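Straight out of Swiss-Prot:
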type    : residues                                                      : note
BINDING : Thr99, Gly122, Ala123, Glu124, Lys125, Trp126, Ile142, Leu151 : S-adenosyl-L-methionine binding site
MUTAGEN : Arg41 to Lys                                                  : 30-fold increase in Km for AdoMet
MUTAGEN : Thr99 to Ala                                                  : Small increase in Km for AdoMet
MUTAGEN : Leu101 to Ala                                                 : 13-fold increase in Km for AdoMet
MUTAGEN : Glu124 to Ala                                                 : 2800-fold increase in Km for AdoMet
MUTAGEN : Val128 to Ala                                                 : Small increase in Km for AdoMet
MUTAGEN : Ile142 to Ala                                                 : No change in Km for AdoMet
MUTAGEN : Met144 to Ala                                                 : 15-fold increase in Km for AdoMet
MUTAGEN : Ser150 to Ala                                                 : 170-fold increase in Km for AdoMet
MUTAGEN : Leu151 to Ala                                                 : Small increase in Km for AdoMet
MUTAGEN : Asn152 to Ala                                                 : 80-fold increase in Km for AdoMet
Amino acid sequence: MRERTEARRRRIEEVLRRRQPDLTVLLENVHKPHNLSAILRTCDAVGVLEAHAVNPTGGVPTFNETSGGSHKWVYLRVHPDLHEAFRFLKERGFTVYATALREDARDFREVDYTKPTAVLFGAEKWGVSEEALALADGAIKIPMLGMVQSLNVSVAAAVILFEAQRQRLKAGLYDRPRLDPELYQKVLADWLRK
């Protein structure tokens, strides 16, 4: 039993050393549990520490088995509205890119994800709202070559977040701890209780 406990602690410390506090997602009214769960699972896979959500209906997000338990390892901060979410991210130095099917949107691979970055994803059916687009620093898109012009929101999140991971790996951002020591200890204590 002691070996399992020590192995678990080592694994938690290894994962925590790679967490990227300056890479996140902002989810605008993404309310389907399977999409939210899949996005959080991808966030965990690429090292996102905290995701953000705005749900205008005020409901508390729910998860399903798609998360693989990742909602325990990626914090989800729910904001009361878009302005509060943007204020929170901007005060922390994030550039916010909204995903959008627009002519003026940049190819998602042209963005430098090694800088503090939040990627905004919109509701499953409608995408990012005009209000959110107006607040964002820029719009990005995943080029589509087929007849279908959009991907499921959780698939789009995976595509973009793994590009961010690729860039960050190349820049060596996973090679050293990114959390300040106080936050590291706080999160470590929380994770060890789970």
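Note: Cβ is positioned from N, Cα and C throughout, glycine not excepted.
Just so it is clear, the model here is predicted, and its values are computed rather than measured.
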Under a three-state reading of DSSP, tell me whether Asn152 (mutagenesis position) is helix, strand or coil.
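Going by the DSSP assignment, Asn152 (mutagenesis position) belongs to neither helix nor strand, so it counts as coil.
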Please give the greatest C-alpha separation between any two of the S-adenosyl-L-methionine-binding residues Thr99, Gly122, Ala123, Glu124, Lys125, Trp126, Ile142, Leu151, in angstrom, as a whole number.
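17 Å is the greatest Cα spacing among the residues binding S-adenosyl-L-methionine.
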Out of these recorded positions, Arg41, Lys125, which one has the fewest other C-beta atoms within 10 Å of its own C-beta?
Lys125
Sort the binding-site residues Gly122, Ala123, Lys125, Trp126 by C-alpha distance from Ile142 (mutagenesis position) and give me just the closest.
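Spatially nearest to Ile142 (mutagenesis position) by Cα position is Gly122.
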How many other Cβ atoms sit within 10 Å of the Cβ of Leu151 (mutagenesis position)?
15
Pick the one among the recorded positions Leu101, Ala123, Ile142 whose Cβ has the fewest other Cβ atoms within 10 Å in this structure.
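Lowest Cβ count within 10 Å among the recorded positions (Leu101, Ala123, Ile142) is Leu101.
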CB neighbours of Asn152 (mutagenesis position) within 10 A?
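Within a 10 Å radius of the Cβ of Asn152 (mutagenesis position) lie 13 other Cβ atoms.
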Per residue, counting other C-beta atoms within 10 angstroms of the C-beta, which of the mutagenesis positions Val128, Met144 reaches the highest number?
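Answer by Cβ density within 10 Å: Val128.
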I need the nearest neighbour of Ala123 (S-adenosyl-L-methionine binding site) among the mutagenesis positions Arg41, Leu101, Met144, Ser150, Asn152, using C-alpha distances.
Asn152
Spatially, and counting Cα to Cα, which of the binding-site residues is closest to Thr99 (mutagenesis position)? Options: Gly122, Lys125, Trp126.
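Among Gly122, Lys125, Trp126, Gly122.
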Who sits close to Trp126 (S-adenosyl-L-methionine binding site): which same-chain residues at least 6 apart have their Cβ under 8 Å from its Cβ?
Asn29
Sequence gap of 6 or more, Cβ distance under 8 Å: name the residues on the same chain that satisfy this around Ser150 (mutagenesis position), in order along the sequence.
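Residues satisfying the criterion: Leu101, Gly127, Met144, Ala156.
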Quick check: in three-state DSSP terms, what is Arg41 (mutagenesis position)?
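For Arg41 (mutagenesis position) - judged by DSSP and reduced to three states - the answer is helix.
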Nearest to Glu124 (mutagenesis position) in three-dimensional space, by Cα, is which of the mutagenesis positions Arg41, Leu151, Asn152?
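Result for Glu124 (mutagenesis position): the nearest of the mutagenesis positions is Asn152.
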